[in-house]
Amino acid sequence: MKEAGILFEELVSIMEKLRSPEGCEWDRKQTHESLKPYLIEECYELIEAIDEKNDDMMKEELGDVLLQVVFHAQIARERGAFTIEDVIRTLNEKLIRRHPHVFGDSPGYSYKQWEDIKAQEKGKKKSSRIGEINPLVPALSMARRIQENASQVGFDWKDPEGVYEKIEEELKELKEAKDPRELEEEFGDLLFSIVNLSRFLNVDPESALRKATRKFVERFKKMEELIEKDGLVLEELPIEKLDEYWEKAKGGDET
């Protein structure tokens, strides 16, 4: 742990140097706003490394995310807002405060206690147990979080069968929808129910959809290779022929 502290101090010093007049022009120009796309990108690259179970890649991407934390803290320090020490101190205090069953005299963990503590931190009256909608969080993840919050207070299906039935009901309503407004609403209800099912199956919907999309892209590229190998042009083939090549590409997945 002592070495980690030394290395972290070195990282902070490196960032200070990069932001100094003698440092890097690009780093000096960055602001909280200009760094937002990089923060999002690094987080998704870390998620990709986790999905691929690639430890070397995960190690590197965790470092890139940490860099973003140090970068923003340095910019804030220059503005006189807060320092990296403030960031760490605030985090430490929050972790201890939110785990009284570990660091205090509380007998055990409870969801209600967790929510009460969070409400006290925000200095306001208790908010709804269902949580708030964050427009910046991906829709699938937000739906999953809201459903988990509802489940914590007992508002949930007893088993997956109820969710399967709900999906069939929503699909039927989608087929019967007429105008664009109805279609959007019913499609949203169907997606919400599918995300609900993901909870019961212990499947992360974002990860599952990301993997399915990646699989589709890889198969499509394989199909393109097979078509080109046969001296044909993809755009000129009828759908029936494309389906044949698609099946061949799928077969290649299993080899």
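Every residue gets a Cβ built from N, Cα and C, even glycine.
Annotation for E184 (ATP 1 binding site): no spatial neighbours, criterion Cβ-Cβ under 8 Å with sequence separation of six or more. Under the heading ATP 1 binding site, Swiss-Prot lists G162, V163, Y164, E165, K166, E169, E182, L183, E184, E185, D189, citing similarity to another entry as support.
Among the features that Swiss-Prot reports, Mg(2+) binding site is placed at E169, E186, D189. Sequence-distant contacts (6 or more apart, same chain, Cβ under 8 Å) of E186 (Mg(2+) binding site) comprise E170, E173, L174, A177. Secondary structure at E186 (Mg(2+) binding site), taken from DSSP and collapsed to helix, strand or coil, is helix.
Of all Cβ atoms in the shown protein chains, 18 besides its own fall within 10 Å of the Cβ of R219 (ATP 2 binding site). Marked as ATP 2 binding site by Swiss-Prot: K215, F216, V217, E218, R219, W246.
One entry in Swiss-Prot concerns the mutagenesis experiment E41 to Q. Its note says: Reduces the NTPase activity to 10% of the wild-type activity; when associated with Q-42. A simple way to gauge crowding: the CB of E41 (mutagenesis position) has 12 other CB atoms within 10 angstroms, across all the protein chains here.
For the mutagenesis result E42 to Q, the note given in Swiss-Prot is Reduces the NTPase activity to 10% of the wild-type activity; when associated with Q-41. Reduced to three states, the DSSP call for E42 (mutagenesis position) is helix. Neighbours of E42 (mutagenesis position), defined as other CB atoms within 10 A of its CB across all chains, total 19.
Annotation of the published mutagenesis E45 to Q in Swiss-Prot: Reduces the NTPase activity to 10% of the wild-type activity; the original residue is retained in the structure shown.
When other Cβ atoms within 10 Å of the Cβ of E61 (mutagenesis position) are tallied across all protein chains shown, the result is 20. Listed in Swiss-Prot is the mutagenesis experiment E61 to Q, annotated as follows: Reduces the NTPase activity to 10% of the wild-type activity.
Record note (Swiss-Prot) on the mutagenesis of R98 to A: Reduces the NTPase activity to 10% of the wild-type activity; when associated with A-97. Under DSSP, R98 (mutagenesis position) is assigned to coil, being neither helix nor strand in the three-state scheme. Its own atom aside, the Cβ of R98 (mutagenesis position) has 16 Cβ atoms within 10 angstroms in the protein chains shown.
Here Swiss-Prot notes a mutagenesis experiment, K118 to E, with the remark: Reduces the NTPase activity to 10% of the wild-type activity.
All protein chains shown were included, and the count of other CB atoms within 10 Å of the CB of E173 (mutagenesis position) stands at 15. Under its mutagenesis entries, Swiss-Prot includes E173 to A with the note: Has little effects on the NTPase activity.
Comparing CA positions across the recorded positions E61, R98, F216, E218, the one lying closest to G162 (ATP 1 binding site) turns out to be F216. Cα of E45 (mutagenesis position) to Cα of Y164 (ATP 1 binding site): a span of 33 Å.
The Mg(2+) site is set by E169, E186, D189; from the centre of their CB atoms, other residues of the chain with a CB within 8 Å are E170, L171, K172, E173, L174, L190, S193.
Between the CA atoms of E42 (mutagenesis position) and E61 (mutagenesis position) there is a gap of 7 Å.
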